[in-house]
Structures are given as C-alpha cells and as structure tokens.
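Right, one structure below, let's go through it.
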Amino acid sequence: MSFVFAVPEMVAATASDLASLGAALSEATAAAAIPTTQVLAAAADEVSAAIAELFGAHGQEFQALSAQASAFHDRFVRALSAAAGWYVDAEAANAALVDTAATGASELGSGGRTALILGSTGTPRPPFDYMQQVYDRYIAPHYLGYAFSGLYTPAQFQPWTGIPSLTYDQSVAEGAGYLHTAIMQQVAAGNDVVVLGFSQGASVATLEMRHLASLPAGVAPSPDQLSFVLLGNPNNPNGGILARFPGLYLQSLGLTFNGATPDTDYATTIYTTQYDGFADFPKYPLNILADVNALLGIYYSHSLYYGLTPEQVASGIVLPVSSPDTNTTYILLPNEDLPLLQPLRGIVPEPLLDLIEPDLRAIIELGYDRTGYADVPTPAALFPVHIDPIAVPPQIGAAIGGPLTALDGLLDTVINDQLNPVVTSGIYQAGAELSVAAAGYGAPAGVTNAIFIGQQVLPILVEGPGALVTADTHYLVDAIQDLAAGDLSGFNQNLQLIPATNIALLVFAAGIPAVAAVAILTGQDFPV
C-alpha cells in the first residue's frame, strides 16, 4: 500500500517549497526595511519632510503587515506539515489492520503464531529495534515460534505529544479498538496471538482485556488462542499509578485513573522495573523521598525494559498472588540504582553515593508494602492499618448518601466540565498568539520553545487546585458512605487517600515546573 503515501509526500514537498518561499520573502522584506522606512527628505523644506514622513509611515505599515504575513505563513507551513503527518498516521493505521488481516489469511490452516507489539506514548509505529529487543527478552523465552509485528496505535497524550493531539483517555480507547480488530482477525485466521504492550500500550491492552472479559462465551478468543505480556504497566494492580488513586480525573491531561488490569482467562505476564514511577508507585505517598524517587523513576527506570539483558529479565522476582487460580504472573525486575541518585552520578564521587544508597533505599522502601498480593488492587494510603468493619444502622447511609453523591457530581461538573476546559483552551490560545507574535519579531528558537512548554505545563498547574478539591471531595464522600454502611476499613482507606493523593499531586506540581525549567534552559522538548 505504498501508493497511499504519495499525497503526504506531495504535501510535504509543497510545505518545503512554501518554507523556502517564506524565507526568501523574509530576506527581501528585511532588505527593504531601511530603504522604505527611513526615507530621507529631498530638501530641507516642510513639504519635502512631510512627503518623506508619509512614505516612511507607509514603509513601517508594510513591515508590520509583512511580519503578520510571515507569522501566518509560518503557521500555515506547520499546519500543512502536520496535516501530512496526520494523513500518514491514518493511512498507517488502516495499513496495519489490512496487513494483519493479510498475514492471518496467509497462515490460515497452518497454525500460525503472531506476536502483536504495541508502542508507548509517542511511538505509534513501534520501531524494529525496539520490537526485536522486547521480543527477545519477554516473548521468545516463553512463546516459541511466534513471528512479531508492530501494531499501530495513536500513542498520543496531549499536551506532551503536541497541541492539539488526543488525550490519554482518547488515545488508549482508540488504540484498544485497533487492538481488538487485530486480535479478532488473527484468531479468525486460525492463529495464536500474544500481545505485548509497553507503558501506554499496556493500558491499551488493559482496556482490551476488560472488553474481552465482557463478551459472551463463544465470541471472545479461547484462552489457548491469546496471551498478554505487559511492561511498565500504569494499571498494575499493586503499584500502577492509575490504580493507586482510583477515580481521580485530571481534566487538563484528559487522564482518568481507571483502576487495575484485570485477571482474566488469558495467561498474562506483567513485568515491572523497581521504582518505575508509572508501574511501581509508592503505596504511602507521605514518604516524600519515595515519591520523588518514583517521579525520577519515570525518566530513569521506565525506559529500562528493553535495555535489560536476558539474564536480568530471567532473574526477576515472581511476586505472590492471592490465589493459585490466578492467570497472571507478576514479575518485579530489581533496580540496582536508585533513580533519586541518578542525577548526581558523574557529579558526586561514586564511593560517596555507594555509601549512602543502602540507607536511602531502606527509607524509600518504607513507602512500599512489598508483602501485599500483586493481583489485589491496592490504593494509596498514609500508613499500614488493619481495622475490621463494624455495624452501623443502614438508615444513616440512606439519609446522607444521596446529597453527598450529588455534591460530588456537582463539583466534578463545575470544575472538570465547565471551568477547566475554559482555562485550558484559553492558555492554548494565548500560547498560539504568543508564538505568532514571537515569529513576527524573529524571536530565537529558545523563546518559541519556552512558549510551547508553557502551553503544555501551565494548564496542569493552574488547574491543580481544582483537581485537589474534586479528588478530596470524591474520597471524603466515599469515606462517609463507607462509615454509614458500617465499613470502617473502607472509611479509613478513603480518609487516607485524601492526604495521600494531595501529597502525590503536590510532588508532581513541584516536579513538573522544575523539569520544564530545565527543558527551557537547555532548549530541549519537555521529556515524555
């Protein structure tokens, strides 16, 4: 299907030609600036001076209009280039599904085995080197004779993958649709399938696993036809950040903390690198060192999966589960280096780091509960507490449940559905206008990069207080309802979630501006 890329190539070529034309026009405009704006009077009389002033004013107006035209031209070129990219992505998605169907058809009746590999945020089409690495380490040792291929997913996460782009929720939902189609095509062709998802790809697989579990018998693939391998899973039941704070919603990111990956009929293996901030987030966020270590682990540990040696993967620790009937195996890959100390390496002498790391690791581990079952969804808490439920008259719950639920819903609607979208769109619009103005004045690349990073970061920071209010209200309502229902354990858990969530959000609120400042000062993109 190579012909489908002809149009994007033409569009890209046109964008390149327009960019060259824009550069030529800018040079011509700049060359004409002084002769047209600083016209000298032909003589010393008032009439000559007035004529010179008139022509000079027209020249200045021309320069102003040229700057606006240049900014518009620049935006048009960028939009044209982006359109070509979007076209390629859409065609690649269709091609991926068609290729998958063709592969399945060619292997019909031959007992084919296919490994579908998904990428992470920012990698809609997994590169070959990445696929080869994860296949060798996580698929080949357990699934013999499988041929791997990459599956296109949007892999977007506004604002980190651009403005505009799909939110995390939208991207994962769309990716799950592609994955379901690919799985069903392969199974219909008589092939066995193993799905490998990394990071956002693991969240895509999580949605698909939930969907398959909801299908009636005879519609979903049988357990001997399908398996899953997940790496750096944000939905890890005991450690995934999307399961640590269930029900939390961050409107500025379009991100719902949608809970744990289910244990289904399909054999599943979940690999987690220790201190990966997405997949191994602390249970007790009151431990600030553990929080900061996990935040840095997003950068230093989350990308380790495809760089580990086969021996390191094989030495992973199989975590305990609640039942021998569990179909999911959870493997923790020990991290030899604390992410908290990684920025200091090369600056602080290694012997000193080696001296403090064991004690620091012991303190950080206090933020975790490694004794819990890996398959049990485990939300954040303040400290280990075990309280048995007591009986409370049920009429109390009936009296207060309705108004509290209404309050929770009202705050969520006002803040997340009404106020926050206005704030986000306003900041995006202001950033776009600043970018145009900067281009008009010929601002250096560092300035335009700073404006774009500001567009990405400011909505998160401005809307932070609203996220705290809605999260705290949600957990408080749940706590009171648990108390009214006689569930002191649930009451205690939800009360602990309030400060635990606040601490985690505040740590991120401090870390994001720091990372943004470094990116601006170094002229780099905000790291994703």
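From the backbone N, Cα and C atoms, a Cβ is placed for every residue, glycine too.
At each noted position, the model has the original residue.
According to Swiss-Prot, the active site annotation covers SER199. Taking Cβ-Cβ distances under 8 Å and a sequence gap of 6 or more within the same chain, the neighbours of SER199 (mutagenesis position) are SER120, THR121, LEU231, GLY232, PRO234, PHE278, HIS302.
Summarising the annotation, Swiss-Prot assigns domain 'PE' to 1-93 and lists sequence analysis as the type of evidence.
Mean pLDDT of the predicted structure over the domain 'PE-PPE' (149-369): 94. The domain 'PE-PPE' annotation in Swiss-Prot covers 149-369 and is backed by sequence analysis.
According to DSSP, SER199 (mutagenesis position) is assigned to coil rather than to any helix or strand. In Swiss-Prot, a mutagenesis experiment is listed as SER199 to Ala, annotated with the note Loss of activity.
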